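First up is the structure itself, then whatever we jot down about it.
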Amino acid sequence: MSIITDVYAREVLDSRGNPTLEVEVYTESGAFGRGMVPSGASTGEHEAVELRDGDKSRYGGLGTQKAVDNVNNIIAEAIIGYDVRDQQAIDRAMIALDGTPNKGKLGANAILGVSIAVARAAADYLEIPLYSYLGGFNTKVLPTPMMNIINGGSHSDAPIAFQEFMILPVGAPTFKEALRYGAEIFHALKKILKSRGLETAVGDEGGFAPRFEGTEDGVETILAAIEAAGYVPGKDVFIGFDCASSEFYDKERKVYDYTKFEGEGAAVRTSAEQIDYLEELVNKYPIITIEDGMDENDWDGWKALTERLGKKVQLVGDDFFVTNTDYLARGIQEGAANSILIKVNQIGTLTETFEAIEMAKEAGYTAVVSHRSGETEDSTIADIAVATNAGQIKTGSLSRTDRIAKYNQLLRIEDQLGEVAEYRGLKSFYNLKK
């Protein structure tokens, strides 16, 4: 009764109005699962391949009909007849069917859509929540949210090199309260921006994208919003950055060229100077996490940054690790970073995603489950965060339904878990000496 009888994919739109995949999986019993695939704007060069059509006459070349056809004509034929509960076998079968190291033949977007839909169908068959199916009986930790309330870099037109300025409500007693802290700070920030005559339009991830005078102006404004909402920076709420440094790293000159986003007169820094600058910010402000502070291929820079700040601040590898156990294993071996960002579409299956999270935990690295800038209403990452007890989630600001969908799912999960639910706040940063 749990045997897969049909697999069907269609082209739908993501939060940026670009095509993506939606996949449905059906079983003999009538159990059903649906998965939708996100898409990134700033992507690591080592990520699994997102298959696009390249036909400029249709969606500007971004169509996903090839990936849809690969699901309907190739993957479906291969996995119909499998037990929907055998996630690993199905994921491994798709990886083997693709046969490339980066899923470039069938497309990681095609494979991931099926992987998510299979898990959801299995949970539906067993009549249990997705987080329970994925994580078993020990699922209880609600993640500390990293809320991206200021968008810069490739996520907005704001003249700031850093891609994300985040708040982390670590002092809240529950996830529900953490969400309230964040929402109140978000609205306080909007009032401050309006009072300064700055833009309050939002970027791809729901954060504001005002024309600040620079990074420190952005941080100071966020601190003012935290206080205006009645909270204490460095106690109730900390700050985090996603530098997305690969987006402004000049490979030829081997420098971090802030002029790409901030214009003429902005800084151009060597690796050593980039580390000095990040340390200066950490010493000045209540910063607890920095993502992609160095370029994805600047291994020496990453090791030096970790040596300098790795005991004080969470140093998250996103483009650096691309949710890949090979890169993560090297990072662990060489002492580079102390945390990994987990994006399901960077690697392409739930099985490989869970392997990366497990490897990180075993090495004492934290794992931050993350959205992409091009999202959908699919809330699977909320269930993954709880299923793995990851302790942290990054899923955007306090606006845009594609972001709020994940927060609302976490509220439901917290309610369902009842007294068992744990919100660890600062304790989620077990890689730091605090």
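The first residue you see is number 1, and the count goes up from there.
Keep in mind that glycine also has a Cβ here, set from the backbone N, Cα and C atoms.
As recorded in Swiss-Prot, the features of this protein are as follows:
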type: BINDING; residues: Gln163, Lys343, Arg372, Ser373, Lys394; note: (2R)-2-phosphoglycerate binding site
type: ACT_SITE; residues: Glu205; note: active site, proton donor
type: BINDING; residues: Asp242, Glu291, Asp318; note: Mg(2+) binding site
type: MUTAGEN; residues: Asp250 to Ala; note: Plasminogen-binding peptide inhibits plasminogen binding less well
type: ACT_SITE; residues: Lys343; note: active site, proton acceptor
type: MUTAGEN; residues: Lys434 to Leu; note: Decrease in ability to bind plasminogen under denaturing conditions. No effect on ability to bind plasminogen under non-denaturing conditions. Loss of ability to form homooctamers
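Here the features listed in Swiss-Prot are painted onto the structure.
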residue: Gln163; record: (2R)-2-phosphoglycerate binding site; DSSP (3 states): coil
residue: Glu205; record: active site, proton donor; DSSP (3 states): coil
residue: Asp242; record: Mg(2+) binding site; DSSP (3 states): strand
residue: Asp250; record: mutagenesis position; DSSP (3 states): strand
residue: Glu291; record: Mg(2+) binding site; DSSP (3 states): strand
residue: Asp318; record: Mg(2+) binding site; DSSP (3 states): coil
residue: Lys343; record: (2R)-2-phosphoglycerate binding site; DSSP (3 states): coil
residue: Arg372; record: (2R)-2-phosphoglycerate binding site; DSSP (3 states): coil
residue: Lys394; record: (2R)-2-phosphoglycerate binding site; DSSP (3 states): strand
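Over all protein chains present, the Cβ of Ser373 ((2R)-2-phosphoglycerate binding site) has 24 other Cβ atoms lying within 10 Å. Each of the recorded positions Asp242, Asp250, Asp318 was scored by the other Cβ atoms within 10 Å of its Cβ; the lowest score goes to Asp250. Within 10 Å of Asp242 (Mg(2+) binding site), counting C-alpha to C-alpha distances, fall the following of the recorded positions Gln163, Glu205, Lys343, Ser373: Gln163.
The local packing around Glu205 (active site, proton donor), expressed as other Cβ atoms within 10 Å of its Cβ over all shown chains, amounts to 31. Each of the binding-site residues Lys343, Lys394 was scored by other CB atoms within 10 A of its CB, and the lowest score goes to Lys343. Taking the C-alpha positions, the distance from Asp318 (Mg(2+) binding site) to Gln163 ((2R)-2-phosphoglycerate binding site) comes to 13 Å. All chains included, 30 other C-beta atoms sit within 10 angstroms of the C-beta of Gln163 ((2R)-2-phosphoglycerate binding site).
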